[in-house]
Amino acid sequence: MSTAAAARPVAGTGLREKTAASLVNSFRLASVTQRLRYHIQDGAKVDPKEFQICCISFAKGIDFAIANNDIPKKVEEFPWLLKQLCRHGTDVYTKTALMVLMISVKHACHLGWFSDSESQELIALADEIRTCFGSSGSTSPGIKSPGSTFSQIMERFYPFVKLGHVLVSFEVKAGYTMLAHDFYISKNMPHSLQEKIRLFVAQTDNIDTSACISNPPEVSFLLNGKGVEKRVNIAMDTGPQLPTNVTAQLKYGTNLLQVMGNFKGNYIIIIAFTGLVVPPEKPVLKDYLQSGVIEASPDSDIIEGPSRVSLSCPISRKRIKLPVKGQLCKHLQCFDFSNYVHINMRNPTWRCPHCNQPVCYPDIRLDQNMAKILKDVEHNAADVIIDAGGTWKVTKNTGETPEPVREIIHDLEDPMSLLNSGPVVFDLTGDDDAELEVFGDNKVEDRKPCMSDAQGQSNNNNTNKHPSNDDYSSIFDISDVIALDPEILSALGNTAPQPHQASNTGTGQQYSNLSQIPMSIDPMPVPVPFSQTPSPRDRPATTSTVFTIPNPSPQYSQVHASPVTPTGTYLGRTTSPRWNQTYQSQAPPMTTPYTSRKVSVPVTSQSPANVSSFVQSQHVPRVLSQPNNYGVRGLTSSHASTSRQHPSGPTVQSVSRLSDLVDVDLTVPDTSNWRPRMRGSLVPGSHSTALDHMIIRPSQQSQTSTRLNSSQPVQTPSVQTSQAQSPFTTAAYRTETVLGNRNHPVPAPPGIVRPTGPTS
C-alpha cells in the first residue's frame, strides 16, 4: 500500500508548469491560424470584427511564446499566412489589428523563428504597416560608452542610478513628432529582482544644469496605450524629474511606446533596467579652492569685515558632518554632503541651498577649512566668526532658546506684553444705556458746526458751557426764534446747585446720588409744523416751550415762558412699562427777583386756520451757560391757553400753572426689578402700552365747524407729558406739551403719515 501511494503521481508534477502552458498556447495558435485561413479563402464571407479578434489572439500567442523563450509547433506555416493577412487590411481598425500582430512577428524574426529571407520580408511588411501610425525614430547605439552624452547626464544628475539592460533607446530631433516604438521583454533577459524598468528622457543640447532632465512641456508619453505618470500633458511635472518607474505598465512580450508632441530641442529617450547604489558615507571629493579672488585695491572704499558662519546645514538645520560647497560658490557657508545627496535623489534640482548656483555631483567640493573648524570647536557651538584673513573664533552661546516675538513692535510698547497677557474678553451683553448715563442719557449727534455756534463760543469765553446733545429740533427744521431774557439766564447761571444734587470741584464735575434710570427716546417722531422759509443761520433750539397754532395773519401770538427752578416737579415718559410712570422730586424753590418775569416769545408761521400743532421740545437753549451746571434741559411753560377764532388767526392765552394742565404723581419709583436692556427695545407685554403713548387717535369731524368768538376761552386741550430724568439732578425738567382738540383733529405735517384705525 505504502509503495503504491508513493508511486501515485501528484497533480501538476507529471508535466512541468512551463511545458503545460506552452502546450496550451500551441493549441490556441493552431485554432486561431485555422480560423484565419478560412477568412482568406476566395469567396469566403469575412466578418471584419471576427477577423480583428483573431489577429489580436494570434499576436498574444506569439508574445507568450517570446516571453517564455519558446517556439510553438508548426511555426513554418506562419510566414505564408502572415503575408496573406497583410493584403486584407482595408479599413483603419483592421490595419490596427494587423500592426499589433506584425510587431509581435518582427520580434519573433529577431529570435530566429524563421529563415533569414522570410524574416526580412516579414520585417519589411511590419515597417510598412507601422508607418501609417508614426515613425520609429533613430536608434542611439553606444549609450553606455564613457564619452557619450547620456553617460555624462547619468554621472552629473543620476550618480547613484545603475543602468542595466537597455530595452529601447532612440533620439528625437526638434519639431512635432509622433513615434511608435515597439520592444519586447523576455524572461531570459539578464536582470535582478531588485532592478526596475525606468524611462529616461533628457535633452542633449545643454547638459550643464538640471533643466536638461525635465520633461518636454508639450510632449506626452504612452506605454501600451496608458499615459506615463507626470509625463502627459494633463498631469505633467515641469521641473527636473527622476527616471520614471514604468515596470507596472509593461508586460513580458511585446510592448509599445508612443511619443507625440512638439519637441523644442534634441532629446534622447531610453527604457532600461536600472538599480540604485547607496551613496558612500566618506566619498572621495576634490578640495575646494577659492576661485576668482580679487586683490584688495588701496583705493577701494569697501573693507571686508568678519563674517558669521553657521555650523548647521541649511538643509536639515543640524550639525554639518562633511562640509561641502559648489565649485563656483563664493560664500563661506557650507552644507552637509549626505543631506545634499539625499534631497537630490528625491528631487534632482542640484542647486546650492545657500546661493542657488548649479552644483551637480562632479562639482561638489570639500571645504577643508570648515572641516578643521568643525573638528576643533565644541559640539554645542552654533556659529563661528571668520575674519578676512582666515582667523576664526567661536561666538558665545548662552544655550537659551530665544522666545518668539512679534515681527512688528510699535514704539513705547513692551515686546513681551502680548505674550504674557491673557485672553482679551469683550462683554457684548452689557447695556449701552448704563455707559451713557455717566455723560447723559442723550444720543450724540454729529453735526457740522455753523457760524452762529462759533460766534456764541467767542462771546462766552469766560463761561464753562455744557450744551445738551439730544437736540432733535433740527430734524423738524424749527427756527430758533425764542428770545430769552438775559437777566433770567444770568440768574440761572449763578444759582448754586443743591447739596443733594451736584457738587463742583476745582478739577472737574463730581456727581452723587445718580439714579440709574435709563431714558429711552420715543421711537416715533411727533409731528411738528415745518417752517417754509428756514433761516440759514438756524441752529438747534433746545427750549421746551408751548408753540402757538400756526397763524396766517401778520399779527404775532404771544407765548410767555418763565424759568423753572433746578429743583421742582418734572415729568417724563418712556416706552418701557416699568418706567412708564411719573416721577417727582421736591426741593425748595429757587428764590430770585426774576422768578415772576415773563419772556415774550414771538412765533410766526404760515398755515391754514383751524390747525393745531404738535411740538416736542426736549432740550435746553445753547445760550444757557452755567459754569458748573450741565444745563437746563427744558423750560416748562407756566402759562398757556388757546382760543379759536375766524380764519384771521387764533391767539393763545397763558396758563397760570403747569399743574392746571397735568396731574403729577408723587410716588417714588421702584428700581428693585430694574435690569439692563437694549436701546429702543420693548419688553414682552409692553408693545400696546408704548403704542398708546405715541398714537394720537383722531376724532370724527363735525359736519359744521363752530365759530368761536375771540374773547371766548377754549377748552383746555389734552396734554401729553413725558418725563426725562437726567443722571445729573441739577438738570431742569423736560416736558412735552401737545395741544389739540378732539372735535377738530390736527392734520399731519408733510412727511408724517397719520395712523388709521377706529376712533374712540
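Just so you know, glycine gets a Cβ as well, placed from its N, Cα and C.
For Cys329 (mutagenesis position), applying a Cβ distance below 8 Å and a minimum sequence separation of six or more within one chain yields Cys352, His354, Cys355, Gln357, Val359. Residues or ranges marked as Zn(2+) binding site by Swiss-Prot on the basis of sequence analysis: Cys329, His331, Cys352, Cys355.
One entry in Swiss-Prot concerns the mutagenesis experiment Cys329 to Ala. Its note says: Abolished SUMO ligase activity but normal ability to regulate transcriptional gene silencing (TGS); when associated with A-331. Slight reduction of SUMO ligase activity; when associated with A-355. Complete loss of activity; when associated with A-355 and 425-A--A-428. DSSP assigns Cys329 (mutagenesis position) to coil in the three-state reduction, outside any helix or strand.
With a cut-off of 8 Å between CB atoms and residues at least 6 apart in sequence, the same chain places Lys325, His354, Cys355 near His331 (mutagenesis position), listed in sequence order. One entry in Swiss-Prot concerns the mutagenesis experiment His331 to Ala. Its note says: Abolished SUMO ligase activity but normal ability to regulate transcriptional gene silencing (TGS); when associated with A-329.
The Cβ neighbour count for Cys355 (mutagenesis position), using a 10 Å radius over every protein chain in view, is 14. Under mutagenesis, Swiss-Prot gives Cys355 to Ala with this note: Slight reduction of SUMO ligase activity; when associated with A-329. Complete loss of activity; when associated with A-329 and 425-A--A-428.
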Sorted by sequence, non-Cys329, His331, Cys352, Cys355 residues with Cβ within 8 Å of centre, Zn(2+): Lys325, Gly326, Leu328, Lys330, Gln333, His354, Asn356, Gln357, Val359
Packing count at Cys352 (Zn(2+) binding site) (other Cβ atoms within 10 Å of its Cβ): 21
DSSP three-state assignment (helix, strand or coil) for Cys355 (mutagenesis position): coil
